[in-house]
Structures are given as C-alpha cells and as structure tokens.
Amino acid sequence: MSDQQQPPVYKIALGIEYDGSKYYGWQRQNEVRSVQEKLEKALSQVANEPITVFCAGRTDAGVHGTGQVVHFETTALRKDAAWTLGVNANLPGDIAVRWVKTVPDDFHARFSATARRYRYIIYNHRLRPAVLSKGVTHFYEPLDAERMHRAAQCLLGENDFTSFRAVQCQSRTPWRNVMHINVTRHGPYVVVDIKANAFVHHMVRNIVGSLMEVGAHNQPESWIAELLAAKDRTLAAATAKAEGLYLVAVDYPDRYDLPKPPMGPLFLAD
C-alpha cells in the first residue's frame with residue numbers, strides 16, 4: 001500500500017476514573033488483573049483493531065484514579081460517544097471513561113504532563129468503616145490535621161526525596177518539585193492533597209505515613225524536615241496503605257485544551 005492509501009491515524013486522549021482495589025495496579029502484566037488491560041480490551045472492541053494506551057501515571061496495586069489521562073492512536077474514525085458511552089459499556093463497573101478529546105500528534109499522556117496531583121483520604125475514627133473501606137485508609141488515633149499541614153510545608157519546592165522513596169524505585173533521580181501540599185479535615189476525614197511535577201515510587205504514601213505520626217503526636221512537627229534532610233528511607237515511618245490514595249488530576253499545557261472535570265473523590269471540591 002502506498003503512502004497515499006494509508007488510512008489517517010487519529011490520536012485520542014481520554015480521562016479515566018477507576019477503583020483500583022481489585023487490580024494489581026495500572027500497568028498491564030501477565031496473569032494478573034490490571035486497569036490498562038481492561039481499558040485496552042474495551043477500546044479494541046470499539047475500534048475493531050488492537051489498541052495500546054499510554055498513561056500519565058502508573059498507579060500501584062490498590063490505588064485509585066479520578067483524573068488519570070491516557071492517549072492512544074487508531075485508524076478507527078468514531079464519534080465521541082463511541083469512545084465514552086461505547087467504551088464504558090465494554091468496561092467493568094469499576095473503570096469508566098470521563099471524557100474524550102482528539103489531540104495533536106505531539107501530545108503524550110506522560111511526557112506532555114507538567115504536574116500530577118494526588119489526594120490521600122484518611123478516615124480518622126475510632127471504629128473502622130464498612131461502605132468505603134477500600135476507598136479510604138482507616139486510622140483510629142486522633143489526628144491533628146493543622147499540625148500535619150504545618151509539618152508538611154518544608155516539602156515545598158525542589159528537594160531530594162530519598163527519605164520518602166521506595167527502595168525499589170527505578171527513577172534516575174530522587175529530586176522532585178512539590179508545588180503544594182495541604183492537609184485539611186472534613187468531619188472524620190483527613191485529606192492530604194499534594195501536587196508535584198512528578199513523584200518517586202511510593203512518595204505520597206511514604207510522606208503520608210510520616211505525617212500521620214506527626215498528626216498523632218508521636219513525632220514533633222520538625223520531624224518531617226529532619227527526615228527530608230537525612231535522605232534516609234529507614235528513618236521515616238511505614239508506607240501508608242494504598243486504599244486511601246487517588247490520582248486526581250494531571251496538568252498539561254493550555255494549548256491542548258483538555259477537559260478539567262471535578263477532581264473528587266466523592267464530596268471533595270477542587
């Protein structure tokens with residue numbers, strides 16, 4: 001087939017929401033359930049050709065997403081409703097497409113992203129939850145959210161996050177730029193909201209694990225700054241559980257004009 005006869009290739013971006021509790025993470029892997037595998041299967045059915053997706057952030061086992069962004073290329077020309085309603089009809093109930101947008105050739109869900117934003121939800125109550133048990137992390141000791149917020153502000157800006165980096169992290173550098181980190185209380189829920197250019201492996205969960213020690217008055221407010229300066233993972237607290245973590249937003253240059261739906265999860269406003 002000559003170049004003139006080649007069908008046009010369309011590049012499509014999707015916003016994806018998922019409950020990660022029954023998946024072994026985002027990334028497709030042999031013999032285990034992954035969000036990527038389910039999404040690619042549904043897209044391939046609608047496109048009637050094999051589809052491979054690329055995501056903004058590969059979330060770990062049990063981690064959720066309300067603002068994941070993916071892109072894929074296809075020769076299939078479909079209406080937006082096919083990529084949303086049609087794909088959703090082929091997806092399991094715990095994964096959904098939130099929006100669709102045709103993007104230019106230079107767009108890449110991961111490499112075009114300028115920042116990622118996560119929210120970590122702690123159910124801070126003496127008794128464990130039942131209904132939202134896989135969507136929040138239960139912590140029974142009373143937490144001082146204002147104390148946690150103050151302690152966290154030392155993490156702003158460009159820093160070496162070795163103390164909050166998983167041992168198995170494959171990133172070439174531990175340096176990341178944190179744009180904001182806020183800790184707020186909403187009734188029995190404590191929310192840690194953090195935005196950075198990128199994250200090292202388990203960075204949010206390791207930060208939250210140590211902040212909970214400060215919030216429970218087991219460590220002084222100055223402890224987080226001391227951990228950051230020490231550059232030693234063994235000094236920090238245990239990694240917080242996956243259940244409470246959500247990828248809520250990914251930032252891109254304005255020229256791509258991607259939709260920005262409410263981040264959530266649940267009752268949380270922007």
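Cβ from N, Cα, C; glycine included.
Original residues fill every noted site, and no substitution is shown.
Where Swiss-Prot documents Arg58 to Ala as a mutagenesis experiment, the accompanying text is: Loss of activity. Annotation comment: Swiss-Prot describes Asp60 as active site, nucleophile, evidence class experimental evidence. According to Swiss-Prot, the substrate binding site annotation covers Tyr118.
Annotated features taken from Swiss-Prot, shown on the structure.
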residue	record	Cβ within 10 Å
Arg58	mutagenesis position	16
Asp60	active site, nucleophile	17
Tyr118	substrate binding site	26
Tyr118 (substrate binding site) and Asp60 (active site, nucleophile), distance between Cα atoms, whole Å: 13
